[in-house]
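S.K.: Just lifted these from Swiss-Prot, have a look:
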type	residues	note
DOMAIN	3-69	domain 'J'
MUTAGEN	LYS216 to Ala	Significant loss of activity
Amino acid sequence: MANYYEVLGVQASASPEDIKKAYRKLALRWHPDKNPDNKEEAEKKFKLVSEAYEVLSDSKKRSLYDRAGCDSWRAGGGASTPYHSPFDTGYTFRNPEDIFREFFGGLDPFSFEFWDSPFNSDRGGRGHGLRGAFSAGFGEFPAFMEAFSSFNMLGCSGGSHTTFSSTSFGGSSSGSSGFKSVMSSTEMINGHKVTTKRIVENGQERVEVEEDGQLKSVTVNGKEQLKWMDSK
């Protein structure tokens with residue numbers, strides 16, 4: 001039986017945050033919907049990753065697992081009350097999909113609903129959870145995460161009207177991640193309508209800024225590609 005720490009790729013001394021980050025990364029990688037050409041293997045790995053997270057993310061279950069090991073845990077089981085050992089009765093793991101959606105704030109991160117949720121997280125816990133999950137899940141895009149944070153700041157600023165929209169396309173028939181995100185922010189600055197659009201696809205970030213419908217600047221991975229000088 002696989003070692004749950006090895007399944008998540010973490011040390012036995014891993015912190016709860018390390019466990020969460022590992023789960024985000026592996027669950028997104030092996031979700032069956034992201035692996036249509038390798039669904040059977042993906043389902044097995046996704047289930048195992050879910051099992052590992054379910055045990056190691058719970059301090060009591062993790063402590064018992066550390067003492068008994070994976071084989072004993074699976075053979076024994078979970079407690080019906082907090083006063084019994086989880087090895088008293090047969091343990092049934094939760095549905096991997098339920099854990100996955102719960103982890104991402106009750107939403108499917110591959111759906112439009114996830115991306116259309118409010119991003120002004122400072123006013124509510126749910127948005128903050130999405131931002132945290134998103135940050136760790138796509139930590140390989142630092143420029144994108146910086147952009148994501150700036151969107152939160154815009155949403156909480158006063159004296160401007162800001163709207164957000166975003167789209168995600170999951171799945172890939174090739175070896176690439178197939179991840180694409182489009183986020184746009186519109187606000188009024190000194191009487192001018194300024195729209196900032198950020199597009200992240202295949203590890204590259206493109207930022208377009210329009211003022212009153214006119215394209216003003218374009219940057220790719222932080223490097224300026226186009227800039228219109230105001231002739232006024």
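Quick reminder: no glycine exception, Cβ is built from N, Cα and C everywhere.
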S.K.: Around LYS216 (mutagenesis position), how many other C-beta atoms are within 10 angstroms of its C-beta?
M.R.: 17
S.K.: Based on DSSP, tally up the residues of the domain 'J' (3-69) by helix, strand and coil.
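M.R.: With helix first, then strand, then coil, the domain 'J' (3-69) has 54 helix, 0 strand, 13 coil.
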S.K.: Please give the average pLDDT for the domain 'J' (3-69) in this predicted model.
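M.R.: Mean pLDDT, the domain 'J' (3-69): 92.
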